[in-house]
Amino acid sequence: MGQELSQHERYVEQLKQALKTRGVKVKYADLLKFFDFVKDTCPWFPQEGTIDIKRWRRVGDCFQDYYNTFGPEKVPVTAFSYWNLIKELIDKKEVNPQVMAAVAQTEEILKSNSQTDLTKTSQNPDLDLISLDSDDEGAKSSSLQDKGLSSTKKPKRFPVLLTAQTSKDPEDPNPSEVDWDGLEDEAAKYHNPDWPPFLTRPPPYNKATPSAPTVMAVVNPKEELKEKIAQLEEQIKLEELHQALISKLQKLKTGNETVTHPDTAGGLSRTPHWPGQHIPKGKCCASREKEEQIPKDIFPVTETVDGQGQAWRHHNGFDFAVIKELKTAASQYGATAPYTLAIVESVADNWLTPTDWNTLVRAVLSGGDHLLWKSEFFENCRDTAKRNQQAGNGWDFDMLTGSGNYSSTDAQMQYDPGLFAQIQAAATKAWRKLPVKGDPGASLTGVKQGPDEPFADFVHRLITTAGRIFGSAEAGVDYVKQLAYENANPACQAAIRPYRKKTDLTGYIRLCSDIGPSYQQGLAMAAAFSGQTVKDFLNNKNKEKGGCCFKCGKKGHFAKNCHEHAHNNAEPKVPGLCPRCKRGKHWANECKSKTDNQGNPIPPHQGNRVEGPAPGPETSLWGSQLCSSQQKQPISKLTRATPGSAGLDLCSTSHTVLTPEMGPQALSTGIYGPLPPNTFGLILGRSSITMKGLQVYPGVIDNDYTGEIKIMAKAVNNIVTVSQGNRIAQLILLPLIETDNKVQQPYRGQGSFGSSDIYWVQPITCQKPSLTLWLDDKMFTGLIDTGADVTIIKLEDWPPNWPITDTLTNLRGIGQSNNPKQSSKYLTWRDKENNSGLIKPFVIPNLPVNLWGRDLLSQMKIMMCSPNDIVTAQMLAQGYSPGKGLGKKENGILHPIPNQGQSNKKGFGNFLTAAIDILAPQQCAEPITWKSDEPVWVDQWPLTNDKLAAAQQLVQEQLEAGHITESSSPWNTPIFVIKKKSGKWRLLQDLRAVNATMVLMGALQPGLPSPVAIPQGYLKIIIDLKDCFFSIPLHPSDQKRFAFSLPSTNFKEPMQRFQWKVLPQGMANSPTLCQKYVATAIHKVRHAWKQMYIIHYMDDILIAGKDGQQVLQCFDQLKQELTAAGLHIAPEKVQLQDPYTYLGFELNGPKITNQKAVIRKDKLQTLNDFQKLLGDINWLRPYLKLTTGDLKPLFDTLKGDSDPNSHRSLSKEALASLEKVETAIAEQFVTHINYSLPLIFLIFNTALTPTGLFWQDNPIMWIHLPASPKKVLLPYYDAIADLIILGRDHSKKYFGIEPSTIIQPYSKSQIDWLMQNTEMWPIACASFVGILDNHYPPNKLIQFCKLHTFVFPQIISKTPLNNALLVFTDGSSTGMAAYTLTDTTIKFQTNLNSAQLVELQALIAVLSAFPNQPLNIYTDSAYLAHSIPLLETVAQIKHISETAKLFLQCQQLIYNRSIPFYIGHVRAHSGLPGPIAQGNQRADLATKIVASNINTNLESAQNAHTLHHLNAQTLRLMFNIPREQARQIVKQCPICVTYLPVPHLGVNPRGLFPNMIWQMDVTHYSEFGNLKYIHVSIDTFSGFLLATLQTGETTKHVITHLLHCFSIIGLPKQIKTDNGPGYTSKNFQEFCSTLQIKHITGIPYNPQGQGIVERAHLSLKTTIEKIKKGEWYPRKGTPRNILNHALFILNFLNLDDQNKSAADRFWHNNPKKQFAMVKWKDPLDNTWHGPDPVLIWGRGSVCVYSQTYDAARWLPERLVRQVSNNNQSRE
């Protein structure tokens, strides 16, 4: 290594000198780093042995490829600079001898440093290798091959060894015609270990080697296929070869053919290949360095062949670099990005087992994508397995997925190569099916091109979406091409349209390659300048170009070039009769007459007169242009159909397509006026064309009209095509009768088409337009007022027995009425022609006349017409037919309303002297009832920048939509935004505070409507209302309460405030208001169409009826009513035909099924998951054939821990139940009810609980009892009675009828017994008039319900038995059970603490001890005496902790008995004489005696702690148990363990005797409500605690507390408090002085002086917290009870180390206490005093009682000296 390094350094040094001679100075270290980079990038360079311009350029090419692949961050900054310098050094022919010497020396170094011996060849004559290994390694390999074995090392994976293709014999060592420079360049790339996997075959290393060079490469089967096709291209045609290869490849994938591989050299490893890949024999090379390092593109399964030709397969691990690269690509670009798919395809070119694929996918993809891939992979494997089964090759689903017997890796390694190919195909296909990152998964038709989106990007999105839907984009290429045009933007459509059928998808892309944002902008500007829309501009742009001749009308030339009207051939035109004066033959513009031939004045010439003809032939978007050869034809050219035809046929001159949306269109006929003299024309449509759906409007053609006669026509319902030359109308010529009417114009000429003399008008006269109508059969006469929004009836005409209500609406006109009255119900109006409708008029007093408003006139189809030309044209354009009414069926009122006035009616008078303007009441939701009018203000929460931006955008959208308005309301609640899965934001408002102030409305629909109640055979229409909440306005008085604020960051600006105008989401009453509003809107429809079955639930409406035409008419009226109410129907959600989707069901003909449901078992992990799943299943049960017994294992999973996140898992039984659910969902269906047939209710004896079914030849609805019984022990016959009650209730609820027949499993005699001995059966059958039977209909579907074996009581007798053993049982809450018989008593201990359950254990012991003997059992438990007899007939026992288990055990003992027994009840402790009372007393006494014996001190301590939560020291002293046992009792308590121990008592000044010094304070405990103020006083000598609950902490509350304390322990000498106002007041000072109590306060804001009472607060609150969670009465007690219990514990139960409680210390004070004697120094005068007794030794301080001054003093410990060890007793 040292020699090599020195050579390398010498090489770099010489190169540096050579550069220096050219004036280039470089650092040695930088140059050394540069050549290290050269070596890493071009590992072949040191082996070349020479350096020249050709090899150096190859180095530059490697640099460039490395830069393009890995980016600039991987390439040193100076790399290309140094390369250029050295290139100039080598390329330029130097004359400087120093430079040439340096170059020569450099070449020598390269030659001597070459590490490869390329002269040796392999010993195998069939396959020569260029070995880079040492001689020793080769010898070892040779020896191993002689023995017929491969290397003993673990087989390594080698790339495929390929030879160069030559035209010579394979044994020729000198190939010719090879581009060695290019081959070496590619080989150098391959040897770079950092290079990504190459898919092409690189050429050999060096042309100088004598043997045929071969290199390592991963062969791509597609490239190999292309090479084969290229070799055979000259022999056969390309298409035949392509088809043959495709057929062969398909056979390989299905396993019909196997792949054979040629033998290779012994010990040589070969990589698996795609089926059909051929590995040519030849000379290969293998590098030992490469053998020691597994290449990154070799994958798990490899195959080696030993010297004997035996193939061995090996499994290797994945290279981490490949997984990392694939993981990075999937994360950054997406799992289906082209780059990611390229890596996946390169991986798929190798042999990967199913386990390897699963490992790779799980490592690369996310959890969700992994599951998606796995499901798609399994689906692909199923399809492949089916094809394999047909082919008979034995490759089944288990082999393809690596499951079952093929789950081990060893088994998968032995797969056939063709099977590997099928696995790779299934895996890659599944990978391509993964969803695109960030794509919500829209449908293919929903992919549309954006306005500025490049067309190529749009096509790419289409192809990607098609690939996911069809499996591959090629499968839907025609569909993609169609959508690429239809969903393109207008600009691209215009570019494609001329070539749409002439090119393919790539041609589309080329045509639209230049269309971008700038093109769109220019297009919009061009359309704007031309006065057209962009669409019209593009359509006209592509039409035939060229001018139109204004003379002949033909295209292709202009008027100046017209040959038909050349000036030299033109005949002079002679004027006819002047149309102005009609008195001479001259031109009208030359007429100078002032009057016509009738003497009427002629208006002078001024301005533009009648509009002339269009400048050119008419073009239409929907029709073809007028044929250029069409000439203007006169009336005389028209033909008649037959000699007797009255009309002349009119034909269309263009091919036209009409749709209903286009409305009336004018069709050209090519016929021009004028008509023959003294005639006028009437245009009528032909009956044959009317039958085709084309409506021709009648028209009048004037005699003096000279323009083109056109036909007004429209398509009524469907698209109609009018071909050129079709006869569609007739022109009838009628005689013209001239009258003396005034003429407006001298002549019509070529004016606008149509008559100018006919208008649809109602003359205005002096009479009032009155109208007589009948409201609920009472006649009313009123004035037609088109300016009034509503109808108004005067109070004087209103019947007094008709109800009216007050409104919140103000009616305004010339007069004004505030809060007028309105009819409480809708009235039915009727006119003389029996037209009718509903109306809800207002009632106003003192009104001169009744007013019919627009709410009524609109229902009557009354029209207002105008004689104005513009208005007439507008009405014609909108579809108005002369003589016909408006509407789709034109069935409105045809004639004007009679205008006869009534003379006996007075005028308006002073009330209405002008036009009236009465505003209609605004339709809105009902007002909300509020608990309080006090404003509610909740501050707005701060929002992050992204959420604030989203909120601002959403608020702006709502503002533009009119859903909110600006506000200054005193109400405010916060808003927030959440991000949906689709990436869009949603605006929400926290209305909890507002909801708390409103009176909640009840639910209007407590349940979902069922589609089975729709009559059978009815046709249906289902609609969904769009944005229903946002379409319903809030009542104006309620809007201010739903205000919110939009904040700003850093308070940069005042908050913008808004309030909702529509129903807000999150408001508690919004659903109810929505239902009421929609119900009101469709009320008229329900009233008018009573024969229809209409279901309304929230925003879903279903209409069903017998007659389809009536259903459509009802739907039409429903649309009108909803539109009038401001509600909008979502067009995309209108369902008109099967299958319908409604409320989670699919309605297809007579069958009703649930929508396809998929149960995700992998998501079932917690109690919450199972709860939601079973809730959904329970919702589906009325439509499934599932019994409660079928679902019981699933219901059992809900038992256990109540934590929603507690773990749950599926048992085998639960999994089987879930499979039954899936099967039932897939197969279930129910049918609609037929109300003409009897309704039968069937009851089946299914397991656990009975199951009900409504039946009419097919199942209608399944009925189930609740999963949990209402009783712990519910007999089966009582369950059937409950099911009868439930079935009858459901029948009336959903169908409105009682079942005609109830079929149940009991016979008539059994029913009689049930009626006499049970309570439920008489109730269930009460008032039932139908048939009660037990014969089921003969139907196979009914037989699926297995009969349940039911029994009547047989073993348990209702009366005592004769000659039976007498047994008494009893149980105690201590867990002791006992039973006695004759003179024997048996007792045993249980682990139960309930007396009822313990006695049940005793009863089980009796039944177990005497299974074959009759028994008379007596118990003092009434519960057991009633429950045990029910066990014999109970099918399901409700789960209640231990109770269910014991009852099940007892039930099993009863089932196993064959000899009856009796159980009776006896009252305990009755004191009655006799054997029964005495026997019960013996059993009871046995439990009590035993209980007293086992009540040890430890159990007593445990019970005491459970009751009072005493501390460990008190338990130890009170019950004489060890200290550790006492501590364990406290530690095991779940309540006490959460509280810290009470701190040390401290060293505050204390009294020397009881009632000397008290400390007093107030603490708060909020859970006590108004009594949260706890006044606490403590005697500092004994620690005796007193506390009272008060409603405040003022002086009066303090005095009340002290008076209570004085009544218990008397008056103190001194009280110390803080400086609170209750303690420093004058009244409290007077109170203390009156009772001679010294009151002192501590230092302000220093609670340490009150340390004793402060610690007492903590002790008191801790004790309250403990006992309120216990099992004693304080759990449900009052605050005073809880406080008193806590004081009892602290004062009387807690003991100190002297075994005394606080009460003992207070009431039994021992004055003969021994004290230590000390001398002490007074710090004021430095004098010593004493000896005096020590009261308290503190931490650094001592409390000494001065006998001289009779007072205690606190002194520092350094001023105290103990004088003796003798103690003094202080009296």
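Using the three backbone atoms N, Cα and C, a Cβ is placed for every residue, glycine included.
What Swiss-Prot annotates here:
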DOMAIN    780-856  domain 'Peptidase A2'
ACT_SITE  ASP785  active site, protease
MUTAGEN   ALA873 to Arg  30% loss of infectivity
MUTAGEN   GLY879 to Ala  85% loss of infectivity and 65% loss of RT activity
MUTAGEN   TYR880 to Ala  90% loss of infectivity and 65% loss of RT activity
MUTAGEN   TYR880 to Ser  Defective in nucleic acid binding. 80% loss of infectivity. 50% loss of RT activity
MUTAGEN   GLY883 to Ala  90% loss of infectivity and 55% loss of RT activity
MUTAGEN   GLY885 to Ala  70% loss of infectivity and 60% loss of RT activity
MUTAGEN   LEU886 to Ala  85% loss of infectivity and 60% loss of RT activity
MUTAGEN   GLY887 to Ala  95% loss of infectivity and 95% loss of RT activity
MUTAGEN   GLY892 to Ala  85% loss of infectivity and 60% loss of RT activity
MUTAGEN   GLY907 to Ala  60% loss of infectivity and 35% loss of RT activity
DOMAIN    1361-1492  domain 'RNase H type-1'
BINDING   ASP1561, ASP1618, GLU1654  Mg(2+) 3 binding site
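In the domain 'RNase H type-1' (1361-1492), helix, strand and coil residues by DSSP number 61 helix, 33 strand, 38 coil. As a summary of secondary structure, the domain 'Peptidase A2' (780-856) carries 6 helix, 35 strand, 36 coil according to DSSP. DSSP assigns ASP1561 (Mg(2+) 3 binding site) to a strand segment in the three-state reduction. Across the recorded positions listed here (ASP785, ASP1561, ASP1618, GLU1654), the residue whose Cβ sits among the most other Cβ atoms within 10 Å is ASP785.
Confidence over the domain 'RNase H type-1' (1361-1492), given as mean pLDDT on the 0 to 100 scale, stands at 82. For GLU1654 (Mg(2+) 3 binding site) paired with ASP785 (active site, protease), the C-alpha to C-alpha distance reads 84 Å. ASP785 (active site, protease) is 83 Å away from ASP1618 (Mg(2+) 3 binding site) when you measure Cα to Cα.
Separating the Cα atoms of the residue listed as 'active site, protease' and ASP1561 (Mg(2+) 3 binding site) is a whole-number distance of 81 Å. In the three-state DSSP scheme, GLU1654 (Mg(2+) 3 binding site) is classed as helix. Within 8 Å of the centroid of the Cβ atoms of ASP1561, ASP1618, GLU1654, where the record puts Mg(2+) 3, the same chain has further Cβ atoms from GLN1559, MET1560, VAL1562, THR1617, PRO1647, GLN1650, VAL1653, HIS1657.
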